[in-house]
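What follows is one structure encoded as structure tokens, with my remarks underneath.
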Amino acid sequence: MRPLLIAPGRFISQLCCRRKPPASPQSKICLTMARPSSNMADFRKCFANAKHIAIISGAGVSAESGVPTFRGAGGYWRKWQAQDLATPQAFARNPSQVWEFYHYRREVMRSKEPNPGHLAIAQCEARLRDQGRRVVVITQNIDELHRKAGTKNLLEIHGTLFKTRCTSCGTVAENYRSPICPALAGKGAPEPETQDARIPVDKLPRCEEAGCGGLLRPHVVWFGENLDPAILEEVDRELALCDLCLVVGTSSVVYPAAMFAPQVASRGVPVAEFNMETTPATDRFRFHFPGPCGKTLPEALAPHETERTS
């Protein structure tokens, strides 16, 4: 059996945010390349020849749909940044506050729709599937907009806002209720002057499995928690097989996902970054296309003149 590229035993699997990659014995293989190209015609040649395309997406794709990113200036909920609340320690200390934060995010998403970037990816996947080619989306986003756009081959490595996990019995279940429990109705306002609701724990979302009734938590990966090893193995298989990789709307500072594309690039596979600005990983990639993904991706993923037509 071949060794995994990103298996937990060889690389970090814990969710964390860093400006520089973690030290590892393999880091020396990710050599800095020549300045990446922004030549769309050259990228389109790679796209036309690719049989297995991996697309790694981050918050920048959904930002164009109006989804808060909780990054940079103005990236606060009340006086907190996401990294202050998206931790197991924060949930243990104040589950009411954390549930208010996620209730706000769930409610925001009800009015958001996929943008042209999401749709370009989904349409490309469907079109290439009919040609016997594969597109897989590996997303760090928890908003389900790729799913809503129609993407089928989807790995949501950080989970989703619309699933819960019981802290007692471990049951994972879809949950699209609005509000998720009566006590959260009208709660979660993001303004800094808003006071915490201080909802009693027994009024927060509870497990409905027979005989359980345990406290529910969002089924997302929090900072300091490990990603699901089974999902990491799926990611590894896809990245080991891909012959073209796109990195779209991601800052390349949240690990372990920030390692994925540089590892693909280290074996000579073309990697194209689509982002508003450069990232710590940009110089490792063959292509970089600045600008909104909703503008660059439709052109990049449009049918190529060499594609079969029905």
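Each residue, glycine too, has its Cβ placed from N, Cα and C.
Modelled residues match the original; the substitutions are not represented.
For the recorded site, His158 (mutagenesis position), the DSSP three-state label reads coil. Neighbours of His158 (mutagenesis position), defined as other CB atoms within 10 A of its CB across all chains, total 21. Here Swiss-Prot flags His158 as active site, proton acceptor.
In the three-state DSSP assignment, the secondary structure recorded for Phe70 (NAD(+) binding site) is coil. According to Swiss-Prot, the NAD(+) binding site annotation covers 58-77, 140-143, 249-251, 275-277, Cys293, on the basis of sequence analysis.
Taking all protein chains in view, 23 other C-beta atoms sit within 10 angstroms of the C-beta of Tyr102 (substrate binding site). Feature annotation from Swiss-Prot assigns substrate binding site to Tyr102, Arg105.
Neighbour list (Cys166 (Zn(2+) binding site), Cβ cut-off 8 Å, at least 6 residues apart, same chain): Val172, Cys207, Glu209, Cys212, Gly214, Leu215, Leu216, Arg217. According to Swiss-Prot, the feature Zn(2+) binding site maps to Cys166, Cys169, Cys207, Cys212, an assignment based on sequence analysis.
Here Swiss-Prot describes His158 to Tyr as a published mutagenesis experiment; the accompanying note says: Loss of enzyme activity.
Under DSSP, Cys166 (Zn(2+) binding site) is assigned to a strand (E or B) in the three-state scheme.
All chains included, 20 other C-beta atoms sit within 10 angstroms of the C-beta of Cys207 (Zn(2+) binding site). If you compare Cα positions, Gly249 (NAD(+) binding site) sits closest to His158 out of the recorded positions Tyr102, His158, Cys169. Taking the Cα atom of each, Gly58 (NAD(+) binding site) and Cys169 (Zn(2+) binding site) are about 31 angstrom apart. A Cα-Cα distance of 12 Å separates Gly66 (NAD(+) binding site) from Arg105 (substrate binding site). Ser62 (NAD(+) binding site) sits 13 Å from Arg105 (substrate binding site), taking the Cα positions as reference.
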